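To keep things clear, I will list the structure first and then write my remarks on it.
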Amino acid sequence: MGCIKSKGKDSLSDDGVDLKTQPVRNTERTIYVRDPTSNKQQRPVPESQLLPGQRFQTKDPEEQGDIVVALYPYDGIHPDDLSFKKGEKMKVLEEHGEWWKAKSLLTKKEGFIPSNYVAKLNTLETEEWFFKDITRKDAERQLLAPGNSAGAFLIRESETLKGSFSLSVRDFDPVHGDVIKHYKIRSLDNGGYYISPRITFPCISDMIKHYQKQADGLCRRLEKACISPKPQKPWDKDAWEIPRESIKLVKRLGAGQFGEVWMGYYNNSTKVAVKTLKPGTMSVQAFLEEANLMKTLQHDKLVRLYAVVTREEPIYIITEYMAKGSLLDFLKSDEGGKVLLPKLIDFSAQIAEGMAYIERKNYIHRDLRAANVLVSESLMCKIADFGLARVIEDNEYTAREGAKFPIKWTAPEAINFGCFTIKSDVWSFGILLYEIVTYGKIPYPGRTNADVMTALSQGYRMPRVENCPDELYDIMKMCWKEKAEERPTFDYLQSVLDDFYTATEGQYQQQP
């Protein structure tokens with residue numbers, strides 16, 4: 001595509017403010033997965049109010065309106081779906097959350113399309129190197145994921161300044177190994193972009209082409225765009241209570257307290273995880289209350305609930321499929337055993353991010369441990385199993401009579417009084433950190449549940465293990481404070497773990 005002009009930003013200077021350094025230590029990072037639950041609707045922008053990343057263009061009369069181009073091919077499953085090929089242009093007729101009604105300008109057919117498979121024509125979103133709605137941290141995870149190498153790069157939107165962009169590049173440092181360098185992209189008042197004020201470009205596309213030919217002050221020449229995995233298509237429109245025959249169970253993945261977990265397919269097309277509930281375990285009404293609660297928790301660090309089957313037993317709960325299974329099993333596997341400490345801490349940061357979301361939503365998990373965290377093919381961690389979670393009014397929740405909970409992961413006040421809060425989840429998170437840094441070992445090794453309860457009442461805490469940094473152990477001890485109110489928030493834990501290695505270093509590279 002051609003140049004995409006910048007609209008001047010008065011708040012941005014063009015005098016070349018110095019930028020700082022953001023190294024990332026030697027570790028593979030996970031691929032960022034865009035939140036599939038976003039229902040943001042993008043409306044057409046009048047040409048007199050173009051945004052950064054758009055340009056004036058005369059369109060065919062037939063193309064008047066919102067025109068999108070396919071980033072990936074899509075084969076329709078339902079009669080009202082519209083199939084399309086990569087690069088095909090379509091006119092958006094109606095927007096329905098994650099599914100839009102569109103007309104192909106090639107075939108003239110109409111139907112529903114997955115909105116995350118397309119991008120607005122003549123925007124940066126059509127470029128393979130542009131990653132929309134991605135944080136600096138997730139950009140690092142994406143670039144350090146398997147399949148990318150030194151010279152891989154992406155352009156992302158600024159997290160703090162709307163309409164601004166940053167360039168993130170994978171480099172190799174003899175001391176630190178694989179690192180990510182970030183460069184702020186500045187806008188000129190009269191249009192155009194620059195990283196270094198000594199050379200400017202009319203559009204970001206021209207800037208990329210220049211730095212693909214020569215480093216010209218960057219850490220290295222830009223080579224290949226960061227690999228972007230094909231997104232999972234949105235769940236079917238209005239498919240909540242689904243027919244049992246629409247689910248095909250393929251492979252049993254495991255069994256838990258309330259039933260089994262299977263890999264299966266919905267309508268023979270969408271790979272899903274299926275939790276089956278043992279008959280008589282709980283009432284359909286109680287199950288639906290839990291399922292409806294879980295459905296409200298939508299974040300890219302939480303396993304997403306898709307649908308349920310409740311008309312007869314066994315009850316099914318349909319969630320997104322995570323290829324590498326539980327974090328506990330992964331850590332104990334050959335592959336997981338090769339993961340280095342920086343990546344283990346990144347796992348912790350991802351889990352803290354998901355729990356920070358739960359914290360903001362005034363929920364509790366009640367059973368946070370490595371067995372209830374799942375891992376994707378690209379090593380993205382997502383929190384699962386909200387079967388015992390409950391919305392709370394006064395930040396207090398009393399366990400039901402006879403409820404089973406894992407002693408070694410549970411805070412003393414929850415063990416002794418049955419009261420669960422987000423702060424008891426923080427205690428459990430500290431135990432989860434122990435699981436992670438020991439590659440899945442059972443907490444309090446050699447001690448029975450009764451021994452643990454007695455030891456905790458006497459102020460005992462697990463000692464630091466050999467490969468655990470002092471700073472990480474300090475975080476564990478914060479989580480294990482006797483007084484719940486003295487334990488940190490998940491928001492704080494996320495911020496500390498996100499920048500565990502870089503807290504005292506700058507974020508951006510000096511201008512070339």
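Each residue, glycine too, has its Cβ placed from N, Cα and C.
Original residues only: the substitutions mentioned are not part of this model.
Owing to the predicted nature of the structure, the values given are computational and were not obtained by experimental measurement.
As annotated by Swiss-Prot, domain 'SH3' applies to 63-123, with the evidence given as sequence analysis.
Look at Swiss-Prot and you will find 129-226 tagged as domain 'SH2'.
According to Swiss-Prot, the feature domain 'Protein kinase' maps to 247-501.
Annotated ATP binding site per Swiss-Prot: Leu253, Gly254, Ala255, Gly256, Gln257, Phe258, Gly259, Glu260, Val261, Lys275, in sequence order, evidence recorded as sequence analysis. All protein chains shown were included, and the count of other CB atoms within 10 Å of the CB of Leu253 (ATP binding site) stands at 18.
Experimental mutagenesis at this site is recorded by Swiss-Prot as Lys275 to Ala, annotated: Loss of activity and no effect on localization to the cell membrane. Abundant localization in the nucleus; when associated with A-2 and A-3.
Swiss-Prot documents Lys275 to Leu or Arg as a published mutagenesis change and attaches the note Loss of kinase activity. Secondary structure from DSSP puts Lys275 (mutagenesis position) in a beta strand.
Secondary structure at Glu353 (mutagenesis position), as computed by DSSP, is helix. Listed in sequence order, Lys301, Gln494, Asp498 are the same-chain residues at least 6 apart in sequence whose CB falls under 8 Å from the CB of Glu353 (mutagenesis position). For the mutagenesis of Glu353 to Ala, Swiss-Prot gives this note: Impedes the trafficking from the Golgi apparatus toward the cell membrane; when associated with A-346; A-498 and A-499. The structure shown keeps the original residue.
Recorded in Swiss-Prot as a mutagenesis result, Asp498 to Ala carries the remark: Impedes the trafficking from the Golgi apparatus toward the cell membrane; when associated with A-346; A-353 and A-499. The secondary structure of Asp498 (mutagenesis position), as reduced to three states from DSSP, is helical.
For Val261 (ATP binding site), the same-chain residues lying six or more positions away in sequence with a CB closer than 8 A to its CB are Arg252, Leu253, Gly254, Ala255, Ala273, Val274, Lys275, Thr276. Residue counts for the domain 'SH2' (129-226) under DSSP, helix first, then strand, then coil, are 18 helix, 31 strand, 49 coil. By the criterion of other Cβ atoms within 10 Å of the residue's own Cβ, the least surrounded of the recorded positions Ala255, Lys275 is Ala255. Asp498 (mutagenesis position) counts 21 other C-beta atoms within 10 Å of its own C-beta, drawing on all protein chains shown. Across the domain 'SH3' (63-123), DSSP classifies residues as 4 helix, 30 strand, 27 coil.
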